[in-house]
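Presented below is the structure to which this report refers.
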Amino acid sequence: MRSVQIFLSQCRLLLLLVPTMLLKSLGEDVIFHPEGEFDSYEVTIPEKLSFRGEVQGVVSPVSYLLQLKGKKHVLHLWPKRLLLPRHLRVFSFTEHGELLEDHPYIPKDCNYMGSVKESLDSKATISTCMGGLRGVFNIDAKHYQIEPLKASPSFEHVVYLLKKEQFGNQVCGLSDDEIEWQMAPYENKARLRDFPGSYKHPKYLELILLFDQSRYRFVNNNLSQVIHDAILLTGIMDTYFQDVRMRIHLKALEVWTDFNKIRVGYPELAEVLGRFVIYKKSVLNARLSSDWAHLYLQRKYNDALAWSFGKVCSLEYAGSVSTLLDTNILAPATWSAHELGHAVGMSHDEQYCQCRGRLNCIMGSGRTGFSNCSYISFFKHISSGATCLNNIPGLGYVLKRCGNKIVEDNEECDCGSTEECQKDRCCQSNCKLQPGANCSIGLCCHDCRFRPSGYVCRQEGNECDLAEYCDGNSSSCPNDVYKQDGTPCKYEGRCFRKGCRSRYMQCQSIFGPDAMEAPSECYDAVNLIGDQFGNCEITGIRNFKKCESANSICGRLQCINVETIPDLPEHTTIISTHLQAENLMCWGTGYHLSMKPMGIPDLGMINDGTSCGEGRVCFKKNCVNSSVLQFDCLPEKCNTRGVCNNRKNCHCMYGWAPPFCEEVGYGGSIDSGPPGLLRGAIPSSIWVVSIIMFRLILLILSVVFVFFRQVIGNHLKPKQEKMPLSKAKTEQEESKTKTVQEESKTKTGQEESEAKTGQEESKAKTGQEESKANIESKRPKAKSVKKQKK
C-alpha cells in the first residue's frame with residue numbers, strides 16, 4: 001500500500017476517524033478517501049477573511065486563509081456568472097421508468113473561481129452550494145482538491161494533494177486522422193479576416209450532462225450528490241474555457257436512476273459513444289435543445305477514457321462520453337474539457353504547442369490550460385459558423401432581484417422596469433402590490449383581485465382531462481390533474497397521460513372523419529417487415545426493428561376507408577398497402593430519425609395506452625397486460641359518483657362533494673380546488689333536498705302563524721270583570737227574559753206593521769176606485785146629446 005503523509009497527531013487522527021466511521025455506518029455521505037487518485041491529504045479549517053468597505057447583502061469577492069503543510073495561503077474567490085440557469089432542470093426516472101423532472105433548490109451565488117495569492121499561474125474553482133468549500137485549486141505546479149468534512153462540527157475540511165498525472169495518449173480515443181476527417185466540412189468555410197470579429201465577442205455553450213446508473217449507485221443513490229458533482233464539473237470546464245473567451249452554461253442534467261438508457265457494457269468506449277449520439281438525437285433532443293451533451297460512465301474501457309464525435313451547432317449526430325471512476329473531480333473535468341475542445345474545433349496539440357510556457361496542455365496530455373495551437377483552431381472554427389455559440393443563456397444570477405419579472409424572496413410582485421411598472425395597475429416598482437390590490441399575476445388573478453371561489457381557471461382539454469378551480473384566496477391555479485391512466489373513454493379507448501387512446505380516433509386525426517381502424521391483417525402485413533413504414537422501433541438512421549407477431553398491432557398505425565390524402569407536415573410520407581386476398585387497402589405513414597431534429601412529430605406510431613385486445617394495452621411497442629397502467633379506481637371508491645384522478649383521489653360529479661362523493665356538493669376533488677354552482681344546472685339531489693327543506697319551512701311558518709294569530713286575537717278582546725256565580729246566573733236569566741220580551745215586541749211590531757201595511761193597501765185601493773168614479777162622472781153622456789139635436 002502506498003504510504004500516506006499525515007500532518008496530524010495520532011490522537012487527533014483517531015478522534016477524527018472514529019466519528020467518520022460511525023457516520024459512515026449510519027449511511028452518511030462522508031467524503032474521506034485517503035487512497036485512490038490522491039498522493040496525500042491533510043485537515044485544515046478555512047478562515048474567512050473580511051475587508052473594509054464590504055456591503056452587507058451584496059455579492060462580492062471572498063477570501064479564505066488556508067494552512068497547508070505549515071504554510072498559510074490566501075485563496076481569493078469571486079462569483080461565477082452564467083454557470084447555471086435560474087431553475088436547473090434535473091431529469092430522473094422512477095423504478096418503473098417514468099420520467100421525472102425536478103428543479104432543485106440551489107443557493108444563489110455559490111459558485112466561484114479565483115486563485116491563490118502569490119502563486120504562479122494559480123487557478124481555483126470552488127462551490128459552496130452544499131455548505132463548506134468543495135472544489136480544486138493549484139499552488140504553483142501542485143493541484144489540490146478540497147472537501148468539507150461532514151463529521152466535523154468546527155468547519156474542518158480535507159485537502160487532497162492530487163497525483164502528478166500525465167494522461168498519455170489513452171485519454172482521447174480520437175486519432176489525428178479522425179479529427180481531420182471530422183473537421184473537413186468546416187475547413188473551407190473559415191476566413192482569416194473573420195478572426196478579429198470572432199475574438200471580440202465572447203461565446204456561450206449550453207451543456208447537458210448525463211450520468212449512468214453505476215455513478216448514481218456509487219454515491220449511494222444520492223441524487224443531490226450527483227447534481228453537485230455536475231455543477232462542480234461544469235464549473236471547472238468553465239474556468240478552462242474562459243481562457244478562450246467562451247463560457248460553459250449547464251442547461252440541464254439527466255441521471256439514469258432506474259437503468260441505463262443505452263447499452264454501456266461494450267469493451268470499448270467508442271461503441272458506447274455510437275449508441276449515445278443516437279440516444280441524444282432521437283430522445284434527448286426531442287425533450288430539450290442544447291449545444292452539446294456529455295455522458296459520464298462509472299466503468300473502465302479498453303480503448304480510452306474519453307471519446308467525442310461531431311461538432312457543436314450540428315443537427316447531425318454529435319456528443320461525447322468519458323469515465324468518472326472515483327471522487328477525483330479534476331481529472332474527469334479535464335477529460336471532458338478535452339472532448340469539448342474537439343467539439344469546438346480544437347485538434348490535438350503538436351510538440352511545439354505551449355500553454356503558459358509549458359507543454360502539458362489540455363489538448364495534449366496535461367491540465368494546465370489551452371495552448372496557443374488550441375486558440376488558433378478554436379477561432380478558426382467559430383469563424384466558419386457555430387452561430388449557436390452566440391446565444392447568451394438566460395441570466396441565472398442577478399444582483400438586483402427586484403425588476404427581473406420573477407417573484408422571489410419577499411417580493412409580492414415584480415413588474416419589471418420602471419417604465420413597465422408605470423403601466424401596471426397592480427404592482428409597484430418596489431415589487432410591492434398597489435394599495436388595495438390582492439395580486440398582480442396568476443390564472444386566479446383578475447384586475448388585481450382574486451378570482452372568486454369556484455371560477456374555472458383551467459378548462460378540461462378533453463374527456464380524459466379534469467378542470468381546476470380558484471379557491472378565492474390565491475392567485476394561483478391548482479396543479480393540473482387528469483383522469484387516472486386506464487380510465488375508460490369513448491370508442492372503447494383508455495385514458496393515458498391526459499389523452500384518450502383509441503385507434504379509431506387516431507385514424508380520424510390523420511386521415512379524416514371517414515377513416516376507420518384497420519383489421520389485424522393490415523398490421524401483420526406491414527409491421528412484420530421492419531422498415532420506416534412498418535416497425536416496432538427505430539434503432540438507427542436506416543435501422544428498424546420489425547415487430548413480433550404478437551406485437552404487430554402496437555407498431556405503426558394502419559387505417560382503412562381513406563377517401564382523400566390528408567394535408568400532413570412537410571416530409572411526411574403516406575403509404576398504402578393492398579391486400580388482395582382480403583380486398584383491403586391499408587393506409588399508414590412513414591418516419592425516420594432525420595425527421596426528429598426538424599421537429600416533425602411521428603403521427604403514425606401507435607400511442608402507448610391504446611387497447612390491443614381484451615384486458616391488454618400497447619406499452620413501449622409491446623402488447624402487454626393492462627395492469628401496467630396501474631388502474632385501481634373501482635366505482636365503489638367514489639360511490640359510483642365520480643372518477644379517480646392521476647393522484648388516485650376521487651373527482652366527483654356535479655352534485656356530490658369530495659373526498660368520496662358521499663355528501664351533497666358541487667363536485668371536484670381535493671386537488672382541483674372548490675367548484676362553484678353551475679348556471680342552469682341544478683342536480684336532482686339538490687332539487688330533492690331543496691323541496692324537502694321548502695316544505696319543512698312552510699310547515700314551521702304555518703304553525704307559527706296559527707299560534708301568533710290566536711295570541712293576538714285573545715289580546716285584542718275587551719277585558720270582562722269576574723262576578724259571583726249567583727249574580728251571573730241572575731243576569732243570565734234577566735238577559736234571557738229581556739231577549740224574550742224583545743223577540744215578542746219584535747213580533748208584535750211586525751204584526752202591527754203588517755196590519756198597517758194592509759190598511760194602507762186598502763186605503764190605496766179605495767182611493768183608486770174614487771178617482772175612477774170621478775173621472776167617469778165628468779164624461780158627457782151621449783144619450784142626452786142626441787135628444788137635444790132632435
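Each Cβ is built from the backbone N, Cα and C atoms, and glycine gets one as well.
Just so you know, the substitutions we noted aren't modelled in this structure.
Per Swiss-Prot, the feature active site maps to E339; the stated evidence is sequence analysis.
Under the heading Zn(2+) binding site, Swiss-Prot lists C172, H338, H342, H348.
Summarising the annotation, Swiss-Prot assigns domain 'Peptidase M12B' to 203-393.
Among the features that Swiss-Prot reports, domain 'Disintegrin' is placed at 399-485, with the record citing sequence analysis.
Of all Cβ atoms in the shown protein chains, 29 besides its own fall within 10 Å of the Cβ of H338 (mutagenesis position). For the mutagenesis of H338 to L, Swiss-Prot gives this note: Loss of enzymatic activity; when associated with L-342 and L-348. The structure shown keeps the original residue.
For the mutagenesis of H342 to L, Swiss-Prot gives this note: Loss of enzymatic activity; when associated with L-338 and L-348. The structure shown keeps the original residue. Other Cβ atoms within 10 Å of the Cβ of H342 (mutagenesis position) number 25 in total over all chains.
As a published mutagenesis entry, H348 to L appears in Swiss-Prot alongside the note: Loss of enzymatic activity; when associated with L-338 and L-342. Cβ-based neighbour count (10 Å, all protein chains) for H348 (mutagenesis position) stands at 20.
Secondary structure from DSSP puts H348 (mutagenesis position) in coil. Look at the domain 'Disintegrin' (399-485): DSSP puts its residues at 5 helix, 14 strand, 68 coil. Mapped onto three states, the DSSP output places E339 (active site) in helix. For the pair H338 (mutagenesis position) and H348 (mutagenesis position), the C-alpha distance works out to 9 angstrom. For the domain 'Disintegrin' (399-485), the mean pLDDT of the prediction comes to 89. Counting only the Cα atoms, the space from H342 (mutagenesis position) to H348 (mutagenesis position) is about 8 angstrom.
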